[in-house]
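As recorded in Swiss-Prot:
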- Y209 to A: Does not affect interaction with NCF2 and ROS production (MUTAGEN)
- W236 to A: Does not interact with NCF2 and cannot inhibit ROS production (MUTAGEN)
- P249 to A: Does not affect interaction with NCF2 and ROS production (MUTAGEN)
Amino acid sequence: MTAPIWMASPPEVHSALLSSGPGPGPLLVSAEGWHSLSIAYAETADELAALLAAVQAGTWDGPTAAVYVAAHTPYLAWLVQASANSAAMATRQETAATAYGTALAAMPTLAELGANHALHGVLMATNFFGINTIPIALNESDYARMWIQAATTMASYQAVSTAAVAAAPQTTPAPQIVKANAPTAASDEPNQVQEWLQWLQKIGYTDFYNNVIQPFINWLTNLPFLQAMFSGFDPWLPSLGNPLTFLSPANIAFALGYPMDIGSYVAFLSQTFAFIGADLAAAFASGNPATIAFTLMFTTVEAIGTIITDTIALVKTLLEQTLALLPAALPLLAAPLAPLTLAPASAAGGFAGLSGLAGLVGIPPSAPPVIPPVAAIAPSIPTPTPTPAPAPAPTAVTAPTPPPGPPPPPVTAPPPVTGAGIQSFGYLVGDLNSAAQARKAVGTGVRKKTPEPDSAEAPAAAAAPEEQVQPQRRRRPKIKQLGRGYEYLDLDPETGHDPTGSPQGAGTLGFAGTTHKASPGQVAGLITLPNDAFGGSPRTPMMPGTWDTDSATRVE
């Protein structure tokens, strides 16, 4: 990196840049913080040293105490070194602050430069016949002195501040407090950024970038024009705003190896846009159109490059996490599909369960026709009046005994639901259903009250095994009303036509030579008579007003 040529700029530029900055105050505050940190490190080191000395003095006995002291010794050394580094950093910052104060004191002020310019203008205005030649020469020599003084001051300040920053020590991370001979953890994840850097070094890309691309970036960054333009607020902006900077091995390794999460992604982008906002604010505050234009160009490239780099790192991390969780998530995703895989094995049982729906059809394939129940009830029709005498009771019991075969099939068959029995057609014959139900009730009551003979027990005992094999009969739902009570008859047909006078049998009505009107007149309403025995109800429908019933003619 070449140093800027301070002699190329007038002293007004150096004086304005040096006097318009924040001053040595922030550097002194930072130095004070480093001093405090150095003291804290030293106190912690003293406390740990006292603890280890107490352990060695006999607080603990055995090999464990020796292992404890050995494990804490590297950390104690790091505390001492960190304290020294913090103190050195504070000293370097104080040196830079002192250099700034010295440069500010040696720099010609803007007031001196302004007075020189004002005096030069007066001398030039009153230089009649060259009487002010010597004062003008002295004034110009004084301005040249201030020019050289400003350039020398800036060069000295740059040298001192650069040396102070370069000599500042860097503190290494604190070592782990582990056993001296403890093996390193094998479960630690490898540093992917370092792996990518090694791979880029192996294929030769790092050497190509350092020997070809990086010198070109340095040449563009160190142009005097850009250095003079951005040295006041962000001298690194020409480098960060160069697209070739994002092709560096470090940036590529960061994009492909850094474990980026959502929080880090937002934090990195927020920091970048904060810097960009500060650069834009400084550029617009300068009021220089060239500075504003170059700042907009460089900050745009910096924003686009940073977004692309961080987005690649985030997408790569999300893909790796998804692939790592995929083996654990597959069983959870396949759990809802497990019943579908077992469907062929249980299909037979599932379809067998649908056989119960066959009863809803009312016509089973193996069931006999539903005619026998009608024949069983038919003999009860000639006896419309039931008699309470006990004489018919034996006949009701002994009559079905000789032919026991026909009744069992209707009992074992599933009851039809669609109403194929006699009860559904009871409304066709008057009192048929009611007589059958009454006869059934009387017969049932007699059978319950009359003891059965011993001869009827043998067929029942013989039929017992068959009844055990047959399924249990489902009870027929009780009908609270007669069969015809469920039927509805519309006595009055509903038509959508308005009532009109019938033209049939009337012939052609109206005067001769007139056109016959095809559509008859609409009825206007009903005639209501005065109050009489019928209560003023309508008597005669209202006929068309042009219909003369006496002459059978119609005036149109």
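Note: Cβ is positioned from N, Cα and C throughout, glycine not excepted.
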Return only the integer: C-alpha distance in Å from W236 (mutagenesis position) to P249 (mutagenesis position).
19
Quick check for the class: what is the C-alpha distance, in angstrom and rounded, between P249 (mutagenesis position) and Y209 (mutagenesis position)?
8
Return the count of C-beta atoms lying within 10 angstroms of the C-beta of P249 (mutagenesis position), excluding that atom itself.
18
Let me check the 10 A CB neighbour count of Y209 (mutagenesis position). How many other CB atoms are there?
18
